[in-house]
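Structure first, commentary second.
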Amino acid sequence: MKCPNYTEDSTVLCHMEKTETDLGEVKGHKVSPRKTGALSLRSPAATNVSTPLESRSKGPHNKENYQNKRHSLDMASDDEVIFSGSGLTEDSGYLSLHNSQVDVDGLDSLERSEENCVSSQSLDVECHSGPCLPVLNFQEEACRELQRSYKKNRSYDWTVVDKVAENFGLHNVIGGKMGRQFVDILCKLMRKDMRHILARILGLLGDCDLISCTKVSRTWRKIICQDQLALQRWKKAEKTRRDSGRSMGSLSRDFTLDRVVFSCMQTVSSPPAHKAVKKPPCHMGGAQNATKSSRFQQYVEAAQSLKQHESLRRCSRCSSPARFDAVMQRAVCTRISCAFEFCTLCQSAFHDSTPCRNTVRSFSSTQKTLVAGSARSKRSIRRL
(Lines of atoms letter the chains of each structure in order from A and count residues from 1; the text may use other names and numbers.)
(Lines give C-alpha, C1' and ligand atoms only; values in the text may rest on other atoms or scores of the structure.)
Protein backbone atom coordinates (compact mmCIF):
# COMPACT_ATOMS: atom_id res chain seq x y z
CA MET A 1 0.00 0.00 0.00
CA LYS A 2 1.01 3.56 -0.61
CA CYS A 3 1.09 5.93 2.34
CA PRO A 4 -0.77 9.15 1.72
CA ASN A 5 1.22 12.36 1.63
CA TYR A 6 -0.45 14.82 4.03
CA THR A 7 -0.26 18.42 2.90
CA GLU A 8 -2.34 21.51 3.48
CA ASP A 9 -4.70 20.46 0.70
CA SER A 10 -5.11 17.06 2.26
CA THR A 11 -6.01 18.58 5.63
CA VAL A 12 -8.68 20.70 4.01
CA LEU A 13 -10.03 17.68 2.15
CA CYS A 14 -10.07 15.60 5.31
CA HIS A 15 -11.97 18.31 7.08
CA MET A 16 -14.53 18.35 4.32
CA GLU A 17 -14.77 14.57 4.43
CA LYS A 18 -15.46 14.70 8.13
CA THR A 19 -18.37 16.99 7.56
CA GLU A 20 -19.60 14.61 4.87
CA THR A 21 -19.51 11.65 7.25
CA ASP A 22 -21.40 13.61 9.88
CA LEU A 23 -24.06 14.55 7.40
CA GLY A 24 -24.21 11.00 6.15
CA GLU A 25 -24.91 9.73 9.62
CA VAL A 26 -27.54 12.34 10.21
CA LYS A 27 -29.30 11.90 6.88
CA GLY A 28 -29.08 8.11 6.94
CA HIS A 29 -26.57 7.61 4.08
CA LYS A 30 -24.11 4.73 4.31
CA VAL A 31 -20.42 5.50 4.45
CA SER A 32 -17.81 2.86 3.66
CA PRO A 33 -15.59 1.62 6.54
CA ARG A 34 -12.48 2.21 4.45
CA LYS A 35 -13.34 5.90 4.17
CA THR A 36 -13.88 6.19 7.90
CA GLY A 37 -10.63 4.43 8.53
CA ALA A 38 -8.78 6.75 6.21
CA LEU A 39 -10.36 9.74 7.85
CA SER A 40 -9.30 8.57 11.32
CA LEU A 41 -5.62 8.42 10.31
CA ARG A 42 -4.30 11.93 10.69
CA SER A 43 -0.87 13.29 11.44
CA PRO A 44 -0.25 15.60 14.46
CA ALA A 45 0.84 18.38 12.12
CA ALA A 46 -2.44 18.25 10.26
CA THR A 47 -4.50 18.66 13.42
CA ASN A 48 -2.92 22.02 14.27
CA VAL A 49 -3.65 23.53 10.86
CA SER A 50 -6.99 25.40 10.78
CA THR A 51 -8.75 27.14 7.94
CA PRO A 52 -10.04 30.71 8.10
CA LEU A 53 -13.58 29.35 8.21
CA GLU A 54 -12.87 27.45 11.44
CA SER A 55 -11.31 30.50 13.08
CA ARG A 56 -14.34 32.61 12.18
CA SER A 57 -17.02 30.12 13.28
CA LYS A 58 -16.12 29.97 16.98
CA GLY A 59 -19.49 31.21 18.19
CA PRO A 60 -22.03 28.40 17.63
CA HIS A 61 -24.97 30.55 18.75
CA ASN A 62 -24.15 33.41 16.40
CA LYS A 63 -26.86 33.71 13.77
CA GLU A 64 -24.46 34.83 11.05
CA ASN A 65 -22.01 31.99 11.70
CA TYR A 66 -24.85 29.51 11.84
CA GLN A 67 -26.10 30.54 8.39
CA ASN A 68 -22.59 30.35 6.87
CA LYS A 69 -22.00 26.95 8.45
CA ARG A 70 -25.30 25.68 7.12
CA HIS A 71 -24.38 26.95 3.65
CA SER A 72 -21.02 25.13 3.75
CA LEU A 73 -22.67 21.93 4.97
CA ASP A 74 -25.13 22.04 2.09
CA MET A 75 -22.26 22.37 -0.35
CA ALA A 76 -20.50 19.42 1.28
CA SER A 77 -23.61 17.27 1.01
CA ASP A 78 -23.77 17.97 -2.73
CA ASP A 79 -20.17 16.85 -3.11
CA GLU A 80 -21.00 13.71 -1.18
CA VAL A 81 -23.72 12.84 -3.64
CA ILE A 82 -21.26 13.28 -6.52
CA PHE A 83 -18.61 11.15 -4.85
CA SER A 84 -21.06 8.39 -3.99
CA GLY A 85 -21.95 8.09 -7.69
CA SER A 86 -18.39 6.93 -8.63
CA GLY A 87 -17.19 3.59 -7.38
CA LEU A 88 -13.52 4.55 -7.25
CA THR A 89 -13.93 7.38 -4.82
CA GLU A 90 -16.26 5.35 -2.60
CA ASP A 91 -13.76 2.49 -2.18
CA SER A 92 -10.60 4.55 -1.93
CA GLY A 93 -10.10 7.17 0.78
CA TYR A 94 -8.59 9.81 -1.53
CA LEU A 95 -9.99 12.79 -3.39
CA SER A 96 -8.83 14.27 -6.65
CA LEU A 97 -6.95 17.53 -6.93
CA HIS A 98 -9.72 19.02 -9.07
CA ASN A 99 -12.35 18.53 -6.36
CA SER A 100 -10.06 20.01 -3.72
CA GLN A 101 -9.53 23.13 -5.82
CA VAL A 102 -13.26 23.57 -6.21
CA ASP A 103 -13.75 23.36 -2.44
CA VAL A 104 -11.04 25.96 -1.79
CA ASP A 105 -12.71 28.32 -4.21
CA GLY A 106 -15.98 27.84 -2.36
CA LEU A 107 -14.30 28.72 0.92
CA ASP A 108 -12.90 31.92 -0.60
CA SER A 109 -16.36 32.93 -1.80
CA LEU A 110 -17.74 32.30 1.70
CA GLU A 111 -15.07 34.53 3.22
CA ARG A 112 -15.88 37.32 0.79
CA SER A 113 -19.61 37.05 1.51
CA GLU A 114 -18.91 37.26 5.26
CA GLU A 115 -16.80 40.38 4.79
CA ASN A 116 -19.54 41.99 2.70
CA CYS A 117 -22.16 41.20 5.35
CA VAL A 118 -20.02 42.66 8.14
CA SER A 119 -19.31 45.83 6.16
CA SER A 120 -23.01 46.30 5.29
CA GLN A 121 -24.02 45.84 8.94
CA SER A 122 -21.43 48.39 10.08
CA LEU A 123 -22.78 50.89 7.54
CA ASP A 124 -26.35 50.30 8.76
CA VAL A 125 -25.29 50.87 12.37
CA GLU A 126 -23.57 54.12 11.43
CA CYS A 127 -26.64 55.32 9.53
CA HIS A 128 -29.00 54.55 12.43
CA SER A 129 -26.68 56.01 15.06
CA GLY A 130 -26.77 59.49 13.48
CA PRO A 131 -29.26 61.95 15.06
CA CYS A 132 -32.47 62.67 13.16
CA LEU A 133 -33.46 65.79 15.14
CA PRO A 134 -32.80 69.12 13.40
CA VAL A 135 -31.65 70.75 16.63
CA LEU A 136 -28.96 68.12 17.21
CA ASN A 137 -27.83 68.32 13.60
CA PHE A 138 -27.62 72.10 13.92
CA GLN A 139 -25.54 71.79 17.09
CA GLU A 140 -23.09 69.39 15.47
CA GLU A 141 -22.74 71.52 12.35
CA ALA A 142 -22.28 74.69 14.40
CA CYS A 143 -19.55 73.01 16.46
CA ARG A 144 -17.76 71.91 13.30
CA GLU A 145 -17.88 75.40 11.80
CA LEU A 146 -16.66 76.98 15.03
CA GLN A 147 -13.82 74.49 15.16
CA ARG A 148 -12.79 75.32 11.59
CA SER A 149 -12.89 79.05 12.26
CA TYR A 150 -10.80 78.58 15.40
CA LYS A 151 -8.17 76.63 13.46
CA LYS A 152 -7.92 79.39 10.87
CA ASN A 153 -8.07 82.54 13.01
CA ARG A 154 -7.38 81.21 16.52
CA SER A 155 -10.67 82.77 17.64
CA TYR A 156 -14.33 81.79 17.49
CA ASP A 157 -16.42 83.48 14.81
CA TRP A 158 -19.93 83.48 16.30
CA THR A 159 -21.50 84.85 13.12
CA VAL A 160 -21.16 81.35 11.70
CA VAL A 161 -23.94 80.16 14.01
CA ASP A 162 -26.51 82.45 12.38
CA LYS A 163 -25.43 81.36 8.91
CA VAL A 164 -25.75 77.69 9.83
CA ALA A 165 -29.15 78.24 11.46
CA GLU A 166 -30.61 79.50 8.18
CA ASN A 167 -30.10 76.09 6.56
CA PHE A 168 -31.84 74.02 9.24
CA GLY A 169 -35.23 75.81 9.55
CA LEU A 170 -35.18 76.12 13.31
CA HIS A 171 -38.18 78.49 13.25
CA ASN A 172 -40.39 75.46 12.55
CA VAL A 173 -39.09 73.42 15.49
CA ILE A 174 -41.81 72.51 17.99
CA GLY A 175 -41.18 73.85 21.50
CA GLY A 176 -39.19 76.92 20.50
CA LYS A 177 -41.26 79.09 22.89
CA MET A 178 -40.94 76.83 25.93
CA GLY A 179 -40.03 78.59 29.16
CA ARG A 180 -41.60 81.94 28.28
CA GLN A 181 -44.20 83.44 30.59
CA PHE A 182 -46.56 84.71 27.88
CA VAL A 183 -47.08 83.21 24.41
CA ASP A 184 -49.63 84.44 21.86
CA ILE A 185 -50.75 81.12 20.43
CA LEU A 186 -53.34 82.55 18.04
CA CYS A 187 -50.80 84.88 16.40
CA LYS A 188 -48.29 82.03 15.98
CA LEU A 189 -50.93 79.83 14.36
CA MET A 190 -51.93 82.65 12.03
CA ARG A 191 -48.33 83.22 10.93
CA LYS A 192 -47.97 79.53 10.09
CA ASP A 193 -51.28 79.67 8.17
CA MET A 194 -52.97 77.01 10.31
CA ARG A 195 -56.49 78.28 9.72
CA HIS A 196 -58.13 74.92 10.37
CA ILE A 197 -56.76 74.88 13.92
CA LEU A 198 -57.85 78.49 14.47
CA ALA A 199 -61.34 77.65 13.22
CA ARG A 200 -61.56 74.77 15.66
CA ILE A 201 -60.41 76.93 18.58
CA LEU A 202 -62.89 79.70 17.74
CA GLY A 203 -65.65 77.12 17.41
CA LEU A 204 -65.10 76.05 21.02
CA LEU A 205 -65.47 79.61 22.34
CA GLY A 206 -68.77 81.06 23.49
CA ASP A 207 -70.43 84.22 22.23
CA CYS A 208 -69.23 86.33 25.16
CA ASP A 209 -65.70 84.96 24.72
CA LEU A 210 -65.71 86.00 21.06
CA ILE A 211 -66.70 89.53 22.03
CA SER A 212 -63.87 89.62 24.57
CA CYS A 213 -61.35 88.29 22.02
CA THR A 214 -62.15 91.10 19.60
CA LYS A 215 -61.23 93.61 22.30
CA VAL A 216 -57.81 92.06 23.06
CA SER A 217 -55.90 93.26 20.00
CA ARG A 218 -56.30 94.07 16.33
CA THR A 219 -54.65 90.79 15.39
CA TRP A 220 -57.24 88.74 17.25
CA ARG A 221 -60.04 90.80 15.70
CA LYS A 222 -58.50 90.12 12.27
CA ILE A 223 -58.38 86.38 13.01
CA ILE A 224 -62.08 86.37 13.92
CA CYS A 225 -63.00 88.43 10.84
CA GLN A 226 -61.20 85.96 8.55
CA ASP A 227 -63.30 83.06 9.86
CA GLN A 228 -66.81 83.37 8.42
CA LEU A 229 -68.57 81.28 11.07
CA ALA A 230 -66.87 83.09 13.94
CA LEU A 231 -67.60 86.45 12.30
CA GLN A 232 -71.32 85.68 12.01
CA ARG A 233 -71.49 84.50 15.61
CA TRP A 234 -69.68 87.61 16.82
CA LYS A 235 -72.00 90.00 14.95
CA LYS A 236 -75.05 88.12 16.19
CA ALA A 237 -73.78 88.23 19.78
CA GLU A 238 -73.09 91.97 19.53
CA LYS A 239 -76.58 92.63 18.19
CA THR A 240 -78.18 90.51 20.90
CA ARG A 241 -76.18 92.30 23.55
CA ARG A 242 -77.24 95.73 22.32
CA ASP A 243 -80.90 94.72 22.08
CA SER A 244 -80.90 93.20 25.54
CA GLY A 245 -79.39 96.38 26.99
CA ARG A 246 -82.12 98.51 25.45
CA SER A 247 -84.93 96.25 26.61
CA MET A 248 -83.63 96.11 30.16
CA GLY A 249 -83.32 99.89 30.24
CA SER A 250 -86.89 100.37 29.05
CA LEU A 251 -88.23 97.87 31.55
CA SER A 252 -86.47 99.47 34.48
CA ARG A 253 -87.68 102.99 33.63
CA ASP A 254 -91.04 102.64 31.96
CA PHE A 255 -92.81 99.82 33.78
CA THR A 256 -91.91 100.57 37.41
CA LEU A 257 -93.41 102.91 39.97
CA ASP A 258 -92.11 106.40 40.52
CA ARG A 259 -89.14 106.28 42.78
CA VAL A 260 -88.42 108.93 45.37
CA VAL A 261 -84.99 110.45 45.52
CA PHE A 262 -83.36 109.37 48.76
CA SER A 263 -80.91 112.24 48.88
CA CYS A 264 -82.92 114.02 51.54
CA MET A 265 -83.05 110.92 53.74
CA GLN A 266 -79.36 110.37 53.23
CA THR A 267 -78.51 113.88 54.36
CA VAL A 268 -80.62 113.44 57.49
CA SER A 269 -78.94 110.20 58.48
CA SER A 270 -75.40 111.29 57.66
CA PRO A 271 -73.40 113.72 59.80
CA PRO A 272 -72.82 117.19 58.42
CA ALA A 273 -69.96 117.17 55.99
CA HIS A 274 -68.02 120.36 55.46
CA LYS A 275 -67.00 120.56 51.85
CA ALA A 276 -63.95 122.39 50.74
CA VAL A 277 -64.77 125.30 48.51
CA LYS A 278 -62.05 126.50 46.22
CA LYS A 279 -61.96 130.24 45.93
CA PRO A 280 -61.09 131.27 42.39
CA PRO A 281 -58.28 133.77 41.91
CA CYS A 282 -59.35 137.39 41.49
CA HIS A 283 -58.46 139.04 38.23
CA MET A 284 -58.96 142.53 37.01
CA GLY A 285 -62.03 143.23 34.90
CA GLY A 286 -64.39 140.26 35.39
CA ALA A 287 -63.54 139.73 39.08
CA GLN A 288 -66.99 140.69 40.35
CA ASN A 289 -68.87 138.38 37.98
CA ALA A 290 -66.57 135.49 38.82
CA THR A 291 -67.01 136.11 42.55
CA LYS A 292 -70.80 136.24 42.28
CA SER A 293 -71.01 133.04 40.26
CA SER A 294 -68.65 131.17 42.55
CA ARG A 295 -70.47 132.38 45.64
CA PHE A 296 -73.78 131.28 44.18
CA GLN A 297 -72.36 127.81 43.46
CA GLN A 298 -71.13 127.60 47.04
CA TYR A 299 -74.59 128.31 48.41
CA VAL A 300 -76.18 125.83 46.02
CA GLU A 301 -73.80 123.06 47.04
CA ALA A 302 -74.26 123.84 50.74
CA ALA A 303 -78.06 123.81 50.39
CA GLN A 304 -78.02 120.27 48.93
CA SER A 305 -76.59 118.83 52.15
CA LEU A 306 -78.80 120.70 54.63
CA LYS A 307 -81.01 118.91 57.12
CA GLN A 308 -84.65 119.71 57.65
CA HIS A 309 -84.13 121.93 60.72
CA GLU A 310 -81.15 123.82 59.22
CA SER A 311 -80.83 126.88 57.02
CA LEU A 312 -78.06 129.00 55.57
CA ARG A 313 -76.51 132.19 56.87
CA ARG A 314 -73.62 134.30 55.71
CA CYS A 315 -70.36 133.91 57.61
CA SER A 316 -69.37 137.14 59.37
CA ARG A 317 -65.70 136.60 58.52
CA CYS A 318 -65.45 135.24 54.97
CA SER A 319 -69.05 135.65 53.72
CA SER A 320 -69.18 131.95 52.87
CA PRO A 321 -72.36 129.94 53.53
CA ALA A 322 -72.78 128.76 57.11
CA ARG A 323 -75.14 126.17 58.56
CA PHE A 324 -77.64 127.83 60.88
CA ASP A 325 -79.42 126.10 63.76
CA ALA A 326 -82.47 128.14 64.78
CA VAL A 327 -82.89 126.39 68.15
CA MET A 328 -79.40 127.13 69.43
CA GLN A 329 -78.91 130.32 67.39
CA ARG A 330 -75.57 128.96 66.18
CA ALA A 331 -73.99 128.94 62.72
CA VAL A 332 -70.95 127.07 61.44
CA CYS A 333 -69.06 128.16 58.33
CA THR A 334 -68.85 125.43 55.68
CA ARG A 335 -65.49 126.62 54.41
CA ILE A 336 -62.78 124.30 55.77
CA SER A 337 -60.11 126.98 55.99
CA CYS A 338 -62.49 129.18 58.00
CA ALA A 339 -64.89 126.85 59.91
CA PHE A 340 -65.95 129.76 62.11
CA GLU A 341 -68.59 128.88 64.69
CA PHE A 342 -70.46 132.01 65.75
CA CYS A 343 -73.61 133.20 67.45
CA THR A 344 -76.20 134.64 65.08
CA LEU A 345 -77.43 137.16 67.69
CA CYS A 346 -74.18 138.94 68.46
CA GLN A 347 -72.15 137.79 65.42
CA SER A 348 -69.31 136.83 67.76
CA ALA A 349 -67.85 133.46 68.64
CA PHE A 350 -70.37 130.97 69.91
CA HIS A 351 -70.67 131.15 73.73
CA ASP A 352 -73.17 128.37 74.52
CA SER A 353 -75.57 129.38 77.33
CA THR A 354 -73.61 132.48 78.29
CA PRO A 355 -75.56 135.68 77.52
CA CYS A 356 -74.36 137.74 74.61
CA ARG A 357 -72.02 140.61 75.44
CA ASN A 358 -73.42 142.87 72.73
CA THR A 359 -77.19 142.82 73.20
CA VAL A 360 -77.81 145.20 70.32
CA ARG A 361 -79.14 143.11 67.53
CA SER A 362 -78.28 144.24 64.11
CA PHE A 363 -81.06 144.13 61.57
CA SER A 364 -80.80 144.62 57.91
CA SER A 365 -82.67 147.39 56.15
CA THR A 366 -85.21 144.94 54.80
CA GLN A 367 -85.97 143.51 58.24
CA LYS A 368 -86.60 146.88 60.06
CA THR A 369 -90.21 147.47 61.07
CA LEU A 370 -92.01 150.61 59.93
CA VAL A 371 -92.38 153.36 62.51
CA ALA A 372 -95.72 155.15 62.54
CA GLY A 373 -95.56 158.73 61.22
CA SER A 374 -92.21 158.30 59.53
CA ALA A 375 -91.51 159.35 55.96
CA ARG A 376 -91.37 155.73 54.84
CA SER A 377 -94.76 154.98 56.33
CA LYS A 378 -96.20 158.06 54.67
CA ARG A 379 -94.85 156.95 51.26
CA SER A 380 -96.35 153.55 51.67
CA ILE A 381 -99.71 155.09 52.60
CA ARG A 382 -99.65 157.27 49.50
CA ARG A 383 -98.87 154.23 47.37
CA LEU A 384 -101.98 152.54 48.72
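The backbone N, Cα and C atoms fix where each Cβ goes, and this holds for glycine too.
This is the original sequence, none of the listed changes applied.
Spatially close to T159 (mutagenesis position) yet at least six residues away along the chain is no residue at all, judged by Cβ distances under 8 angstroms. One mutagenesis experiment named in Swiss-Prot is T159 to A, and its note says In hrpx1; recessive allele that is lethal and induces a reduction of neurons number but with an increase of size. Induces rereplication and mitosis cessation.
Listed in Swiss-Prot as a mutagenesis experiment, D162 to N is described as follows: In hrpx1; recesive allele that is lethal and induces a reduction of neurons number but with an increase of size. Induces rereplication and mitosis cessation. Sequence-distant neighbours of D162 (mutagenesis position) (same chain, six or more apart, CB under 8 Å from its CB) are absent.
Each residue in the domain 'F-box' (187-234) gets a DSSP state, and the totals come to 39 helix, 0 strand, 9 coil. Feature annotation from Swiss-Prot assigns domain 'F-box' to 187-234.
Marked as Zn(2+) 1 binding site by Swiss-Prot: C315, C318, C333, C338. Remark: C338 (Zn(2+) 1 binding site) has C315, R317, C318, S320 as non-local neighbours, by Cβ distance under 8 Å and separation of at least 6 in sequence. Taken residue by residue with DSSP, C338 (Zn(2+) 1 binding site) is part of neither helix nor strand, so it is coil.
Secondary structure at H351 (Zn(2+) 2 binding site), taken from DSSP and collapsed to helix, strand or coil, is coil. H351 (Zn(2+) 2 binding site) is surrounded by 14 other CB atoms, counting those within 10 A of its CB over all protein chains shown. The Zn(2+) 2 binding site annotation in Swiss-Prot covers C343, C346, H351, C356, and the record cites sequence analysis as its basis.
Cα to Cα, C356 (Zn(2+) 2 binding site) and C333 (Zn(2+) 1 binding site) are separated by 20 Å. The average pLDDT computed over the domain 'F-box' (187-234) stands at 90. A strand conformation is recorded for C343 (Zn(2+) 2 binding site) in the three-state DSSP classification. For the recorded Zn(2+) 1 site, residues C315, C318, C333, C338 set the reference point as the centre of their Cβ atoms, and the other residues of that chain within 8 Å of it by Cβ are S316, R317, S319, S320, A322, T334, R335, A339, F340. For C333 (Zn(2+) 1 binding site) paired with C343 (Zn(2+) 2 binding site), the C-alpha to C-alpha distance reads 11 Å.
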